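Data first, discussion second: the structure below is written as structure tokens.
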Amino acid sequence: MAESFKEHLQEAFEDLGADNLRKFKSKLGDRRQEPRVTKSAIEKLKDEIDLADLMVGVFTSKDAVSVTVEILRAIKCNAVADDLLRNTGQSESKGALSDESKCASSKAVSKVAFSKVNFIDEHWKELIDRVNNVDPILDILRQKKVITNEDYCTIRNKETPQKKMRELLTGPITCAGNKGKEVLYDALRESNKFLMDDLEDAE
């Protein structure tokens, strides 16, 4: 049954055409409800098969259909949404996730958090060597209370970006543990998108 849902999703995405598929991906990346799909994950999609795999992987099969229909309605692709509902035998969702999906959502969120921590651990040296603009990262970390005002001033006073990153990673981030690394990852992606994409593509 899961495979059948995936096939129907793939067919729906193929029916959208290039322009509407681009709109769908944009809306999916902007979606705020959990579980969320990261824009970096969307950027790595090669075709409609990858998108169907992503939807079923992040959500359960039935909820992948509900979320897809929700986004199709938002981008005015109502005919495709109606066909998908009819082909899968689903009724219009009111936005509530099933218990099965909530469990899967929790696991998905945990997996994303783990991958962020792993990224920081694995790219420690590259981050020290290649992050050139550290101050915006410090601003975010201070706002999120990962570092103190004293940490902020101490690190900003370091002479080079490399010294700033080394002090940040070996000091406050190590003390903050996994939660600190998750926030650092998000701050790096916000302020150093191309570097982060390059490091992730190299994995």
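Placed from the backbone N, Cα and C atoms, the Cβ positions cover glycine too.
Residues as originally present; substitutions not included.
Per Swiss-Prot, the feature domain 'Pyrin' maps to 1-91; the stated evidence is sequence analysis.
Broken down with DSSP, the domain 'CARD' (112-203) shows 75 helix, 0 strand, 17 coil. Annotation comment: Swiss-Prot describes 112-203 as domain 'CARD'.
What Swiss-Prot notes for the published mutagenesis of Gln10 to Ala is this: Impairs inflammasome activity, but does not impair speck formation. DSSP assigns Gln10 (mutagenesis position) to a helix in the three-state reduction.
A C-beta separation below 8 Å, combined with a sequence spacing of at least six in one chain, links Glu14 (mutagenesis position) to Glu48. Here Swiss-Prot notes a mutagenesis experiment, Glu14 to Arg, with the remark: Defective speck formation and impairs inflammasome activity.
As a published mutagenesis entry, Asp19 to Ala appears in Swiss-Prot alongside the note: Impairs inflammasome activity, but does not impair speck formation. With a cut-off of 8 Å between CB atoms and residues at least 6 apart in sequence, the same chain places nothing near Asp19 (mutagenesis position). Under DSSP, Asp19 (mutagenesis position) is assigned to a helix (H, G or I) in the three-state scheme.
Quoted from Swiss-Prot, the note attached to the mutagenesis of Arg22 to Glu states: Abolishes speck formation and impairs inflammasome activity.
In Swiss-Prot, a published mutagenesis experiment is listed as Asp47 to Arg, annotated Abolishes speck formation and impairs inflammasome activity. In the shown protein chains, 12 other C-beta atoms lie within 10 A of the C-beta of Asp47 (mutagenesis position).
DSSP gives Asp50 (mutagenesis position) a helix state. Per Swiss-Prot, mutagenesis Asp50 to Arg is noted as: Abolishes speck formation and impairs inflammasome activity.
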Arithmetic mean of per-residue pLDDT over the domain 'Pyrin' (1-91): 87
Residues that sit under 8 angstroms from Asp50 (mutagenesis position) by C-beta distance, when 6+ apart in the chain: Lys44
Cβ atoms near Gln10 (mutagenesis position) (within 10 Å, other residues, all chains): 19
